[in-house]
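These features come from Swiss-Prot:
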BINDING   Arg127, Val128, Tyr129  fatty acid binding site
MUTAGEN   Lys22 to Ala  Abolishes ligand-induced translocation to the nucleus; when associated with A-31 and A-32
MUTAGEN   Arg31 to Ala  Abolishes ligand-induced translocation to the nucleus; when associated with A-22 and A-32
MUTAGEN   Lys32 to Ala  Abolishes ligand-induced translocation to the nucleus; when associated with A-22 and A-31
MUTAGEN   Phe58 to Ala  Abolishes ligand-induced translocation to the nucleus
MUTAGEN   Leu67 to Ala  Abolishes export from nucleus; when associated with A-87 and A-92
MUTAGEN   Leu87 to Ala  Abolishes export from nucleus; when associated with A-67 and A-92
MUTAGEN   Leu92 to Ala  Abolishes export from nucleus; when associated with A-67 and A-87
Amino acid sequence: MCDAFVGTWKLVSSENFDDYMKEVGVGFATRKVAGMAKPNMIISVNGDLVTIRSESTFKNTEISFKLGVEFDEITADDRKVKSIITLDGGALVQVQKWDGKSTTIKRKRDGDKLVVECVMKGVTSTRVYERA
């Protein structure tokens with residue numbers, strides 16, 4: 001089910017990430033540092049538990065979850081959110097909710113790449129990863 005995502009991925013391109021972070025409410029200084037980071041994403045599966053770890057010079061974060069089960073998450077910019085991740089059409093779709101707001105993060109395979117689309121209101125950021 002999630003096996004296509006398993007592995008270590010390195011960021012190779014990022015479009016519109018600053019505008020997305022601004023829409024989410026991330027402060028200027030944090031946006032500048034986070035925007036320069038080139039994170040590796042490590043995805044693993046153990047039974048029905050999926051773990052996504054992001055490692056960069058900016059910050060390391062890790063979430064472990066079961067598909068379709070809501071969990072508490074502290075994001076890289078320190079937002080406390082409720083997240084739920086589902087598998088939809090071969091994509092891992094994450095919805096984060098906090099303070100009456102929500103954002104969607106869709107992770108999908110495209111050939112040998114992992115494409116992450118982050119959407120907040122009308123702002124979309126696309127980040128592309130390749131296997132490390």
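A Cβ is built for glycine as well, from the same backbone N, Cα and C atoms used for every other residue.
Locations of recorded Swiss-Prot features on the structure.
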residue : record                  : DSSP (3 states)
Lys22   : mutagenesis position    : helix
Arg31   : mutagenesis position    : helix
Phe58   : mutagenesis position    : coil
Leu67   : mutagenesis position    : coil
Leu87   : mutagenesis position    : strand
Leu92   : mutagenesis position    : strand
Arg127  : fatty acid binding site : strand
Counting Cβ atoms within 10 Å across all protein chains shown, which of the recorded positions Phe58, Tyr129 comes out on top? Tyr129
Under 8 Å by Cβ from Arg127 (fatty acid binding site), counting only residues of that chain that are 6 or more apart: Leu11, Ser13, Ser14, Glu15, Phe17, Val115, Val116, Cys118
What residue among the recorded positions Leu67, Leu87, Leu92, Val128 has the most other CB atoms lying within 10 A of its CB? Leu92
Just give me the nearest neighbour of Lys22 (mutagenesis position) among the recorded positions Leu67, Val128, Tyr129, Cα to Cα. Val128
Can you give me the same-chain residues 6 or more apart in sequence from Arg31 (mutagenesis position) with a CB-CB distance under 8 Å? Asp18, Met21, Lys22
Just to be sure I understand the packing, how many Cβ atoms besides its own are within 10 Å of the Cβ of Lys22 (mutagenesis position)? 14
Output, ordered by sequence, the same-chain residues six or more apart from Lys32 (mutagenesis position) with a CB under 8 Å from its CB, or 'none'. none
Hey, of Phe58, Leu92, Val128, which of those recorded positions are within 10 Å of Leu67 (mutagenesis position), Cα to Cα? Leu92
For Val128 (fatty acid binding site) and Phe58 (mutagenesis position), the CA-to-CA distance in whole Å is 18
Leu92 (mutagenesis position) and Tyr129 (fatty acid binding site), compared by Cα position, are separated in whole Å by 15
